[in-house]
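Peer 1: Please see the structure below; I have some questions.
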Amino acid sequence: MATLTEPSSSLSFTSSHFSYGSIGSNHFSSSSASNPEVVSLTKLSSNLEQLLSNSDCDYSDAEIIVDGVPVGVHRCILAARSKFFQDLFKKEKKISKTEKPKYQLREMLPYGAVAHEAFLYFLSYIYTGRLKPFPLEVSTCVDPVCSHDCCRPAIDFVVQLMYASSVLQVPELVSSFQRRLCNFVEKTLVENVLPILMVAFNCKLTQLLDQCIERVARSDLYRFCIEKEVPPEVAEKIKQLRLISPQDEETSPKISEKLLERIGKILKALDSDDVELVKLLLTESDITLDQANGLHYSVVYSDPKVVAEILALDMGDVNYRNSRGYTVLHFAAMRREPSIIISLIDKGANASEFTSDGRSAVNILRRLTNPKDYHTKTAKGRESSKARLCIDILEREIRKNPMVLDTPMCSISMPEDLQMRLLYLEKRVGLAQLFFPTEAKVAMDIGNVEGTSEFTGLSPPSSGLTGNLSQVDLNETPHMQTQRLLTRMVALMKTVETGRRFFPYGSEVLDKYMAEYIDDDILDDFHFEKGSTHERRLKRMRYRELKDDVQKAYSKDKESKIARSCLSASSSPSSSSIRDDLHNTT
């Protein structure tokens, strides 16, 4: 299987490098760069690109409407590069010469959807023969700790490109994106495999489909969710594979067929929006709504009004965890429907609870949301981004109750995501100790950090904040290790939240610099003597800028404290008497 950084020479006559969604720039060997043929082809590619990117070169003779936006294209180029377009344009015999023909992209796609950015990326390859870097605003998420190599926006972007490449018949792109998706399957969360499975099924990508089916079959994904999400024949294959290779009974307890049948009836009643039937089935049977995972199922698949009616029955626990360690709010976060989030919070759902791998509902939402949806400013009278609304609602709820952080469930292993989040928090708190020692100590005392053990990573020691295997307790089981690390993470999150609430200016400085220094061991004396002369000079310059910002933040926090002191002084007896005198004179 190809890796994400594998060059694909078949994709580009200019030897473009096709790496992960950051996805690098073009690389040329010295011998290729001096080859006149390669130079000519590179020049041709750049010139053709101008037809797409330069508004002064708008000589298009047709338009393709994508997400309501017309994209100018040149039929001769599309026909030469794609058999689909060649056949499409052959059928057009009577076209008015006074106006450009218009085509709806959604009418070309029998399945799937391709957004505007994905189609422009596809067109760029059609015109230039080169694969450019993925646009970060739609191929990354807004979780600052994520490496973006297998988050949902990264997967969704490649899935869209696969639909476009398959339906519009560009086989070399199909081959390349199939390798990319195969790599995602083993790295991402199992729920993120489902859109990959669907594109593999629709585009008849047998190898990719088999890999997806195998991954889902060996997971603990809920049987009824699988039946809801995938075609019946695929669901049956997954069921048969699970029978052949039974799952671990500790993580997936055995459920009788009779019980499954009763649960199925309850969930079908939810599918039909028949709340009265749901109530009747629950009343007449010995199964509770929690045992059927009814609330989890409803917040994902039911209409928001139906969800509100189900919650009004008060027959389920909104903080109940399913066998995978997800609460109802975690599932609602995947749905990204603000009204459902609010309904759950009104019923007492805890926004600060974690999954077994250390993610809260906000973390889940951020991993699902791309920067375009999160940062785009909505014009007056236009609909806001639902994902952004959900994130704002949950973050406000956490800020209202910053100290309500329950210890999360513990899994038998420590996922990579938990390690990344811990390293981020350790670096942030460590940086706060360097520049705001007094404030950091107060926040750490509130968070009870001293009562937990520092996380320094599990990899062999190399530099900075990496791990030391000699310090590992060999008597500690994986379950104990995960519990210890989750406790540490809760303490660090309490510390950060306390800092945000009571020392806002210092927190703003940390926010600004954490993004820049997240991949550097800044806490190790800033490593001033590492790197080239130019790099060391830049580090010193950035250090001086950081010192200035720290001093400003310290002054602002100090001014805030003085202002609060003055405010409290204004309520003293003497000031009260002055106010009374003024009142009496009036």
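All positions are counted from 1 along the displayed chain.
Placement of Cβ uses the backbone N, Cα and C atoms for every residue, glycine included.
Reproduced below are the annotations present in Swiss-Prot:
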DOMAIN    60-135  domain 'BTB'
BINDING   Cys141, Cys146, His148, Cys151  Zn(2+) binding site
MUTAGEN   Arg428 to Ala  Impaired salicylic acid (SA) binding
BINDING   Arg428  salicylate binding site
Peer 1: Within 10 Å of its Cβ, which one of these binding-site residues (Cys141, Cys146, Cys151) has the largest number of other Cβ atoms?
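Peer 2: Selected residue: Cys151.
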Peer 1: Counting every protein chain present, what is the number of Cβ atoms, excluding its own, within 10 Å of the Cβ of His148 (Zn(2+) binding site)?
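Peer 2: Step by step: centre on the Cβ of His148 (Zn(2+) binding site), count other Cβ atoms within 10 Å, giving 18.
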Peer 1: Other than Cys141, Cys146, His148, Cys151 themselves, what residues in this chain have Cβ atoms within 8 Å of the centroid of the Zn(2+) site's Cβ atoms?
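Peer 2: What remains near the Cβ centre is Thr140, Val142, Asp143, Ser147, Asp149, Cys150, Arg152, Pro153, Ala154, Arg367.
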Peer 1: Report the nearest neighbour of Arg428 (mutagenesis position) in space among the binding-site residues Cys141, Cys146, His148, Cys151, comparing Cα positions.
Peer 2: Cys146
Peer 1: Please compute the mean pLDDT of the model over the domain 'BTB' (60-135).
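Peer 2: Taking every residue of the domain 'BTB' (60-135) together, the mean pLDDT is 87.
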Peer 1: Taking DSSP as the reference, which of helix, strand or coil describes Cys151 (Zn(2+) binding site)?
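Peer 2: Once the DSSP labels are grouped into three classes, Cys151 (Zn(2+) binding site) ends up as coil.
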Peer 1: Which of the three DSSP states, helix, strand or coil, fits Arg428 (mutagenesis position)?
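Peer 2: Its secondary structure by DSSP: helix.
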Peer 1: Please report the number of other Cβ atoms within 10 Å of the Cβ of Arg428 (mutagenesis position).
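Peer 2: Excluding its own Cβ, Arg428 (mutagenesis position) sees 22 Cβ atoms within 10 Å.
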Peer 1: Would you mind splitting the domain 'BTB' (60-135) into helix, strand and coil residue counts from DSSP?
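Peer 2: Taking each residue of the domain 'BTB' (60-135) in turn, the totals are 33 helix, 13 strand, 30 coil.
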